[in-house]
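The annotation domain 'BPL/LPL catalytic' is assigned in Swiss-Prot to 31-222 on the grounds of sequence analysis. The feature ATP binding site is assigned by Swiss-Prot to ARG73, GLY78, ALA79, VAL80, TYR81, LYS136, ALA140. For ASP129 to Ala, Swiss-Prot lists a mutagenesis experiment annotated as follows: Reduces enzymatic activity. LYS135 to Arg appears in Swiss-Prot as a mutagenesis experiment; the accompanying note says: Reduces enzymatic activity. What Swiss-Prot records for LYS136 is (R)-lipoate binding site.
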Amino acid sequence: MYLIEPIRNGEYITDGAIALAMQVYVNQHIFLDEDILFPYYCDPKVEIGRFQNTAIEVNQDYIDKHSIQVVRRDTGGGAVYVDKGAVNMCCILEQDTSIYGDFQRFYQPAIKALHTLGATDVIQSGRNDLTLNGKKVSGAAMTLMNNRIYGGYSLLLDVNYEAMDKVLKPNRKKIASKGIKSVRARVGHLREALDEKYRDITIEEFKNLMVTQILGIDDIKEAKRYELTDADWEAIDELADKKYKNWDWNYGKSPKYEYNRSERLSSGTVDITISVEQNRIADCRIYGDFFGQGDIKDVEEALQGTKMTREDLMHQLKQLDIVYYFGNVTVESLVEMILS
């Protein structure tokens, strides 16, 4: 099994979108006639399942405030928050594709490794999770691409659980969506379950311990590596920019949904029903007892096609004389209402 890590010119890359683009690029373009292991850890990131509605999975206000990355992966499953307190063990398996869909076999090397490190109470639970004393410490996903299994799982050493709790609590109200919602589960951490000699390890050390256990080697230096070339990295950068750092992929792929907001503003009650498709406003209707002079249909039409982001909504509404349409109301208050 080859080891590939996000190391570029001697520097460890912690950009989660780059890590994902690297895996996809290798799966599509690099064939070594052996299985490949991609372990990585990254800056705070929410990874969205391929078929999920980003808008209802995350608290966008919290994401914006704390500069947390949102990336949609190519495999299914639920939304997950990871940071430098988690190791993500991804792989390409081509030697035995019968493992596809069999999460028990897929997880076996990880379970064995964790037991060796002292976390003997880690077990597989449900279809694709690992739990420790009833708390989730890992979730897995896989897909079949190019006749190879592409999949992986996270291992929660000790992530920021406050951030995880807040970022995965959507704040939009009254949404009726056709998207698949994540199943919320209590989560735990692995650090406290490790043997005492491992409990103060860094995330880098934990990653290396898992790799050596899975590869059956004594030292990470013994691993058989494939070093990504400059040409590889250029292609990875391009893929990340075009897809995994692209708003249309990460947000615009969300299913259609509708929601309603009604709020008492300074000029009266404003009631707005919005239909969102590809995370842009497809249609909206505005009602209320506010004192405006203009035809509110002008505002409804102006909002059509606008991205559901604070920046785009502010820009679009500032093109209008909001006081003319709503009375003593600010653009900021309308945007806050739409996004609340």
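Each residue, glycine too, has its Cβ placed from N, Cα and C.
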Three-class DSSP secondary structure - ALA140 (ATP binding site): strand
Where ASP129 (mutagenesis position) sits in the secondary structure, as DSSP reduces it to three classes: strand
Assigned element (helix, strand, coil) containing GLY78 (ATP binding site), judged by DSSP: coil
Cα-to-Cα gap, GLY78 (ATP binding site) vs LYS135 (mutagenesis position), nearest whole Å: 16
Residue among binding-site residues ALA79, VAL80, ALA140 with least C-beta crowding, 10 angstrom cut-off: ALA140
Recorded positions listed as ARG73, LYS135, LYS136, least Cβ neighbours within 10 Å: LYS135
Long-range Cβ environment of TYR81 (ATP binding site), under 8 Å and at least 6 residues apart: PRO44, LYS45, VAL46, GLU47, ILE68, VAL159, ALA163, MET164, VAL167, LEU168
Packing count at ASP129 (mutagenesis position) (other Cβ atoms within 10 Å of its Cβ): 19
